[in-house]
Amino acid sequence: MIWKRKITLEALNAMGEGNMVGFLDIRFEHIGDDTLEATMPVDSRTKQPFGLLHGGASVVLAESIGSVAGYLCTEGEQKVVGLEINANHVRSAREGRVRGVCKPLHLGSRHQVWQIEIFDEKGRLCCSSRLTTAIL
């Protein structure tokens, strides 16, 4: 297990209240040994004008999961901030909930690199994202 902080799904979801995570109804669903998963609806809050999941919403989901995963790998008063994120949008989604799955690529003492893949309800890859964070 890579997590240094002990936390429940309920506590993770409570952290999103009153901010963008809560507004977009991003829900943390699973904490694995080295994965963190969350879902987000494809609805009026997250669609672009042509009825498809907005690429920016996918990036919000990816950075939200990756940043929380990064925080869970720190100790004490350490904080995590995003340095760089990229995303390749490979399939659109029109409805339902998308699922983001976050895994570490590198866990260093000063930087982390996370791979976040976002899937539609049929398990098809919609977006592949990589987030680099700094530990402060």
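Counting begins at 1 with the first residue displayed.
In case you wondered, yes, glycine gets a Cβ from its N, Cα and C as well.
Listed in sequence order, G82, I85, S129, L131 are the same-chain residues six or more apart from E63 (mutagenesis position) with CB atoms under 8 A from its CB. The active site, nucleophile or proton acceptor annotation in Swiss-Prot covers E63.
H111 (substrate binding site) falls within a strand when secondary structure is assigned with DSSP. Among the features that Swiss-Prot reports, substrate binding site is placed at G82, H89, V90, R91, S92, H106, L107, G108, S109, R110, H111.
Quoting Swiss-Prot on the mutagenesis of Q48 to N: 51-fold decrease in catalytic efficiency toward benzoyl-CoA. Classification of Q48 (mutagenesis position) by DSSP places it in coil, neither helical nor stranded. Cβ neighbour count for Q48 (mutagenesis position) (all protein chains, 10 Å cutoff from its Cβ): 12.
Listed in Swiss-Prot as a mutagenesis experiment, Q48 to A is described as follows: Almost loss of activity with benzoyl-CoA as substrate.
Summarising the environment of H54 (mutagenesis position), the number of other Cβ atoms within 10 Å of its Cβ, over all protein chains shown, is 16. Listed in Swiss-Prot as a mutagenesis experiment, H54 to F is described as follows: Almost loss of activity with benzoyl-CoA as substrate.
In Swiss-Prot, a published mutagenesis experiment is listed as H54 to A, annotated 514-fold decrease in catalytic efficiency toward benzoyl-CoA. DSSP gives H54 (mutagenesis position) a coil state; it is part of no helix or strand.
Taken residue by residue with DSSP, E63 (mutagenesis position) is part of a helix. What Swiss-Prot says about the mutagenesis result for E63 to D is this: Almost loss of activity with benzoyl-CoA as substrate.
Mutagenesis annotation in Swiss-Prot: E63 to A or Q, described as Loss of activity with benzoyl-CoA as substrate; the structure shown retains the original residue.
Annotation of the published mutagenesis S64 to A in Swiss-Prot: Almost no change in catalytic efficiency toward benzoyl-CoA; the original residue is retained in the structure shown.
Other C-beta atoms found within 10 angstroms of the C-beta of S67 (mutagenesis position) number 21, with every protein chain shown included. Recorded in Swiss-Prot as a mutagenesis result, S67 to A carries the remark: Almost no change in catalytic efficiency toward benzoyl-CoA.
Record note (Swiss-Prot), mutagenesis V68 to M: 10-fold decrease in catalytic efficiency toward lauroyl-CoA. Does not affect catalytic efficiency toward 1,4-dihydroxy-2-naphthoyl-CoA and benzoyl-CoA. The unchanged residue is displayed. Less than 8 angstroms from the CB of V68 (mutagenesis position) sit L12, M15, F28, L36, each of them six or more residues away in the same chain.
All chains included, 20 other C-beta atoms sit within 10 angstroms of the C-beta of Y71 (mutagenesis position). Among the mutagenesis entries in Swiss-Prot is Y71 to A, noted as: Does not affect activity.
Here the residue is the original one, while Swiss-Prot reports the published mutagenesis H89 to A with the comment 156-fold decrease in catalytic efficiency toward benzoyl-CoA. Every protein chain considered, the tally of other Cβ atoms within 10 Å of the Cβ of H89 (mutagenesis position) stands at 17. In the three-state DSSP assignment, the secondary structure recorded for H89 (mutagenesis position) is strand.
Quoted from Swiss-Prot, the note on the mutagenesis of R91 to A is: 9-fold decrease in catalytic efficiency toward benzoyl-CoA.
With a 10 A radius on its CB, H106 (mutagenesis position) counts 10 other CB atoms from all the protein chains. For the recorded site, H106 (mutagenesis position), the DSSP three-state label reads strand. Under the heading of mutagenesis, Swiss-Prot lists H106 to A and annotates it as follows: Almost no change in catalytic efficiency toward benzoyl-CoA.
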Fill in the blank from the handout: DSSP says G82 (substrate binding site), in three-state terms, is strand
Completion exercise
If you rank the binding-site residues V90, L107 by how many other Cβ atoms lie within 10 Å of their Cβ, the lowest count goes to V90
Fill in the blank from the handout: Among the recorded positions S64, S92, S109, the one whose Cβ has the most other Cβ atoms within 10 Å is S64
Completion exercise
Integer Å value for the Cα distance linking H89 (mutagenesis position) with S109 (substrate binding site) is 30
Problem - Nearest of the recorded positions (H54, V90, R91, S92, H106) to S67 (mutagenesis position) - Cα to Cα - result: H106
